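Here's the structure we're looking at; comments come further down.
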Amino acid sequence: MRRAVGFPALCLLLNLHAAGCFSRNNDHFLAIRQKKSWKPVFIYDHSQDIKKSLDIAQEAYKHNYHSPSEVQISKHHQIINSAFPRPAYDPSLNLLAESDQDLEIENLPIPAANVIVVTLQMDITKLNITLLRIFRQGVAAALGLLPQQVHINRLIEKKNQVELFVSPGNRKPGETQALQAEEVLRSLNVDGLHQSLPQFGITDVAPEKNVLQGQHEADKIWSKEGFYAVVIFLSIFIIIVTCLMIIYRLKERLQLSLRQDKEKNQEIHLSPIARQQAQSEAKTTHSMVQPDQAPKVLNVVVDPQGQCTPEIRNSTSTSVCPSPFRMKPIGLQERRGSNVSLTLDMSSLGSVEPFVAVSTPREKVAMEYLQSASRVLTRSQLRDVVASSHLLQSEFMEIPMNFVDPKEIDIPRHGTKNRYKTILPNPLSRVCLRPKNITDSLSTYINANYIRGYSGKEKAFIATQGPMINTVNDFWQMVWQEDSPVIVMITKLKEKNEKCVLYWPEKRGIYGKVEVLVTGVTECDNYTIRNLVLKQGSHTQHVKHYWYTSWPDHKTPDSAQPLLQLMLDVEEDRLASEGRGPVVVHCSAGIGRTGCFIATSIGCQQLKEEGVVDALSIVCQLRVDRGGMVQTSEQYEFVHHALCLFESRLSPETVE
């Protein structure tokens, strides 16, 4: 009987244990990673084995004792299985909240300045609730705070770190109030933390902003919203660039069409030329007195292609042009005095076959104008014309540019020594260097021309381009050969593009056979003066180098005073070096600013000696010697302003 009663009691206890009455939640000790992964967790259910054990025991009991109480005992299964029902596992519940509502991974949006990151050697995927509780208590003890004030915000598996924050003592549940990380770390007992939590292997405790800020910012950038923002920004940028390119292309097409229209409408009108009647028409057989015949007038119209079309009109219907040479305002290269293409074919430069340049009618007319044009201005007239800029512009447009046809220079490969392929030296006034050998004609070439001065003085100036890397030796050879006392440089080394190379040394340099020494440097307001000594063998020459740097890019100076002062200083040095060679003047191409300086210098001498000035004749004379001198109408006006400023300084006694 005792055996019959004891066995069911034992089965009852086993079923109670299987129902969870004595064991609390055994799955609390599962790893955090198992809960976090949201995968189904299979928990071993003790009740299944216990059920099997009970069934076996009952079968044995029935077999041995055959007691009528067997039916009553077998009914205990339903009572045992229904007592203390186990709730189904819900993965949405936080593992840390199941046993301790105060200990949970909160995942709150805490500012980076309030977050502390603790780096562990221990794998954080193995942390369960017990270990996290120990960790929180250890951190709280090291800070001297309550464990409830230490909050584990999240676990960072990639870097094996625990992110936590500390709340004030009066924090209410659900609030995100937290203390500053820097303030918390100042009160942290690091040694105590390592001693109290040795099993975690704490390697570093730092604010979140120094450890994870870059990662968070990168996560924000490559988030869905960040990706859309980048795509939108790139799309807007591409649209803007495309619109700018379209506008630029439309502007280029408009300028091209306007330029083509100007070329089509370009005409040169010559003054009427009386045509003599044929002798057979002028005489009558039976009369000694011949009536005067109204002379017919031949008008010659030269189209842009250089073809002459004669047109005969009666003199009574012919209107005389107020100017002997009138030209509509056109571009710089169209006014070059030649219809030959400006493109220089480098492959044809090596040809040694001699050729003869034939002047076209237009070139002959242009040269006649350059040699005869004149407009003498008194001092009062000079002041008046300076106030009328439109008159100066119209006058400038009538002056032929007189650029040189490349075929006129019979030197193979001379294009390698030209800075600009359309700016070439006039052959009649070209500076020829002494050849290194008889067969090397290229060694005699330099892009420079002798320029006549006041009263037609020969070789008063040399106008040349800014030296290039391969022409620096040629430049110094020319200065030595011509015994030039002064060099005037009116350009910077670079203005958007390279304008001139640095062709002088800092102290001493050797260029070919010429040694150059810098003996002194003087800084003035608008230019720098260098005293140079040139040596070749036992001979020496003293040269002054003026570097004018105040000329602005792509326009004329606002005031002519600095250039006028430079001109006066150069003129003083030239007079002190009487008997020596020409003054060398260069800018970049050797025609624009160079022409302004030389024209101003000649005009000032004329005003000083005669009391009048003929700027038109001066510029025409310069273009005969070197094509394109005084390159733009703005520079032509600037020359008149400089002459007017010089005139205002002359004494009233100067004869007009």
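Yeah, the Cβs are placed from backbone N, Cα and C, and that goes for glycine too.
Where Swiss-Prot documents S338 to E as a mutagenesis experiment, the accompanying text is: Mimics phosphorylation by PKA, prevents MAPK binding.
Recorded in Swiss-Prot as a mutagenesis result, S338 to A carries the remark: Loss of phosphorylation by PKA, constitutive MAPK binding.
Per Swiss-Prot, domain 'Tyrosine-protein phosphatase' is recorded for 392-646, and the stated evidence type is sequence analysis.
As annotated by Swiss-Prot, substrate binding site applies to D553, C587, S588, A589, G590, I591, G592, R593, Q631, with the evidence given as similarity to another entry. Packing around Q631 (substrate binding site) is summarised by its Cβ count: 19 other Cβ atoms lie within 10 angstroms of its Cβ, all protein chains included.
The annotation that Swiss-Prot gives for the mutagenesis experiment C587 to S reads: Loss of phosphatase activity. In the three-state DSSP classification, C587 (mutagenesis position) falls within coil. The Cβ neighbour count for C587 (mutagenesis position), using a 10 Å radius over every protein chain in view, is 26.
The feature active site, phosphocysteine intermediate is assigned by Swiss-Prot to C587, with sequence analysis given as support.
Look at R593 (mutagenesis position): DSSP puts it in a helix. Annotation of the published mutagenesis R593 to M in Swiss-Prot: Loss of phosphatase activity; the original residue is retained in the structure shown.
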Around the Cβ of G590 (substrate binding site), the count of other Cβ atoms that are within 10 Å: 27
Rounded mean pLDDT for the residues that make up the domain 'Tyrosine-protein phosphatase' (392-646): 94
Which same-chain residues, if any, lie at least 6 apart from D553 (substrate binding site) yet have Cβ under 8 Å of it: E495, K496
Integer Cα-Cα distance in angstrom, R593 (mutagenesis position) to C587 (mutagenesis position): 6
Close in space, distant in sequence - G592 (substrate binding site), Cβ under 8 Å, 6 or more apart: G628, V630, Q631, T632, Q635
List of residues, in chain order, with Cβ under 8 A from that of S588 (substrate binding site) and at least 6 apart: R419, Q465, G466, T491, E495, K499, C500
